[in-house]
Amino acid sequence: MDKVLNREESMELMDLLGLERAAWGNLPLMRKAYLRKCKEFHPDKGGDEDKMKRMNTLYKKMEQDVKVAHQPDFGTWSSSEVPTYGTEEWESWWSSFNEKWDEDLFCHEDMFASDEEATADSQHSTPPKKKRKVEDPKDFPSDLHQFLSQAVFSNRTLACFAVYTTKEKAQILYKKLMEKYSVTFISRHMCAGHNIIFFLTPHRHRVSAINNFCQKLCTFSFLICKGVNKEYLLYSALTRDPYHTIEESIQGGLKEHDFSPEEPEETKQVSWKLITEYAVETKCEDVFLLLGMYLEFQYNVEECKKCQKKDQPYHFKYHEKHFANAIIFAESKNQKSICQQAVDTVLAKKRVDTLHMTREEMLTERFNHILDKMDLIFGAHGNAVLEQYMAGVAWLHCLLPKMDSVIFDFLHCIVFNVPKRRYWLFKGPIDSGKTTLAAGLLDLCGGKALNVNLPMERLTFELGVAIDQYMVVFEDVKGTGAESKDLPSGHGINNLDSLRDYLDGSVKVNLEKKHLNKRTQIFPPGLVTMNEYPVPKTLQARFVRQIDFRPKIYLRKSLQNSEFLLEKRILQSGMTLLLLLIWFRPVADFATDIQSRIVEWKERLDSEISMYTFSRMKYNICMGKCILDITREEDSETEDSGHGSSTESQSQCSSQVSDTSAPAEDSQRSDPHSQELHLCKGFQCFKRPKTPPPK
């Protein structure tokens, strides 16, 4: 490098390259610096043109001189140095020129004999064969495929694997796999010059994980890794011809019983079917209610207080049957899923019934359900008092004239479900009894109460509650423009007016619930209750009948003195209305399937509730007293129990009231209508005052 450039030029070049002078001769470093400085000094980049030219000159000169210095000296000569051929100078020059060449360097100019000139023996001789390269196997032997998993791309995890590789790599992998995966068993088997490694791991792994680990140790050698589906059958095949065992981690190898699972202890499972049957029998549609009710069955029957009281038929009737299953259910981790399936079964059965059963059959089934409940709570094990429910019958019968006919006509309306003649309207002021009667009818027939006072955008899911229901009640509908300023305004009447297709029942409508698909069906019939709001004509045309309620002071006082009616919700119970129908209506008005049961209940009412007792109940109601405050008197005549019409019963009550409650004053005795608690308050009087004499 010292002969390439002089000292001044080399120092100048190093300064231009921006390198230390000690780096002179480091050609790669100088090359990088040169390229970097070209970008810096280039005129197009805003650099110094003079420095660029000077650096290029010095660097090119250095490169040229370095190439010349590294070229070997072959003793070249020019044509002017060679003397003329044939002269003595040329002979001497030729001799001196050849002195440097090796004497052994000699080329024979004689040609070898060609293939055609070869002897006959050489033509027919067999040339030596080249050794063929043995191809690596592409898969396990075919007789082992039935024991191996053929999945290529799978996330399935296994605990048994087989590795097919060369004998040399198998010796290495045998130890590496044992250390890496802490195998429970591993063996190496000979297979056609190669080895198969069979091993079991304590934990499950993917085949790809085993393959990736082995592939690191088999760069050039072939490697095939697969999972094993039939562990013992594969191991047994590898120990027989044409395979044989080379080594294994357990002396004596594996036995068949090593792979047979131990017989676990028989664990009792929850009977989903039993829970579903309970939900269907009780018609439970609430998941959490079913969950809570069934968990109560886990306690001992003999110590159960509910069974001792026998006031809940859905408990004491089924406790003993479901006791064993409830104990297992209490320890289950999927209690909600079991109850959800049971509730879905109840809803599915209801949908099938609405599709295949007539409305009369559905109402008959509902009456049977109520009669079953009455048999329980009024039976030997029940704790309900029949007289209290008959007191509710007497109170409801005083609410409206011919109450039994009102209920009968309403049932006739919703059973036949005639389009545009399906809804009733209960209208009246506060505390007039419209909601009490509506709640009783709803419990008698089965259905849901809906709130239409919501904004229209929220009304969609509220109407979805009516899916597969027998009837609905639009409760306490609010409107605008009421005469009384005390009544709040609302959107209920406007919303009902927008739901004419729902009320008419001529076409099917779409009902939807959250997390459920839309259900297309005829909207169920029912009734509407409201205060004294004006009703538009378009909505009034949808009501087949309107009943106007008026508050009655004697009913309110009697209800206040008979608290058991409110505490036990007797007036809102469907059983009370059914008892009212049994008491007043003839047997022929009921469905044929339940007439025998109706006769039994009529006979029981004959024996337990006399006509005098029922008339005394109505008298106490008219006087505002406690309904069951009855002074029993023995009658000489045999009393006939309540098979009479409502008009006769009410007439008797009216006559008793007028006879026993006459005040001492002459003016009140002559005009019973002046009494505050007279029976005619609120409806037509059946005992009219005497006609005054002509003037």
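Note that Cβ sites are derived from N, Cα and C of the backbone, with glycine treated the same way.
Remember, it's a predicted structure, so these values are computed and weren't measured experimentally.
For the recorded site, HIS315 (Zn(2+) binding site), the DSSP three-state label reads helix. The Cβ neighbour count for HIS315 (Zn(2+) binding site), using a 10 Å radius over every protein chain in view, is 17. Taken from Swiss-Prot, the feature Zn(2+) binding site covers CYS304, CYS307, HIS315, HIS319, and the record attributes it to sequence analysis.
Feature annotation from Swiss-Prot assigns ATP binding site to GLY428, PRO429, ILE430, ASP431, SER432, GLY433, LYS434, THR435. Taken residue by residue with DSSP, THR435 (ATP binding site) is part of a helix. Annotation for THR435 (ATP binding site): spatial neighbours PHE426, GLU475, ASP476, THR529, criterion Cβ-Cβ under 8 Å with sequence separation of six or more.
Taken from Swiss-Prot, the feature domain 'J' covers 12-75, and the record attributes it to sequence analysis.
As annotated by Swiss-Prot, domain 'SF3 helicase' applies to 402-562, with the evidence given as sequence analysis.
Natural sequence variation is annotated in Swiss-Prot for SER260 to Asn, with the remark: In strain: MM.
GLN335 (variant position) counts 18 other C-beta atoms within 10 Å of its own C-beta, drawing on all protein chains shown. Looking at Swiss-Prot, the entry for natural variant GLN335 to Lys says: In strain: MM.
Sequence-distant neighbours of SER337 (variant position) (same chain, 6+ apart, CB under 8 A from its CB) do not exist here. Recorded in Swiss-Prot as a natural variant, SER337 to Val carries the remark: In strain: MM.
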Review point. Say you check the Cα of GLY428 (ATP binding site) against those of the recorded positions CYS304, CYS307, HIS315, HIS319, GLN335; which is nearest?
Key: HIS315
Check your understanding: Excluding GLY428, PRO429, ILE430, ASP431, SER432, GLY433, LYS434, THR435, which residues of the same chain place their Cβ within 8 Å of the centroid of the Cβ atoms of the recorded ATP site?
Key -> ASN531, PHE549, PRO551
Check your understanding: Which chain neighbours of the Zn(2+) site, leaving out CYS304, CYS307, HIS315, HIS319, have a Cβ atom within 8 Å of the mean position of the site's Cβ atoms?
Key -> GLU296, PHE297, TYR299, VAL301, LYS306, GLN308, GLN312, PHE316, GLU320
Study note, to complete from the structure: Counting other C-beta atoms within 10 angstroms, the emptiest spot among the binding-site residues GLY428, PRO429, GLY433 is PRO429
Exercise for review: Have a look around CYS307 (Zn(2+) binding site) and count the other CB atoms within 10 A of its CB, chains all included.
Suggested key: 20
**Study point:** Same chain, 6+ residues apart, C-beta under 8 Å of the C-beta of ASP431 (ATP binding site), given in sequence order
**Key:** PRO551, ARG556
Check your understanding: Out of CYS304, CYS307, HIS315, HIS319, GLN335, the recorded positions in the record, which is closest to SER432 (ATP binding site) when you go by Cα distance?
Key -> HIS315
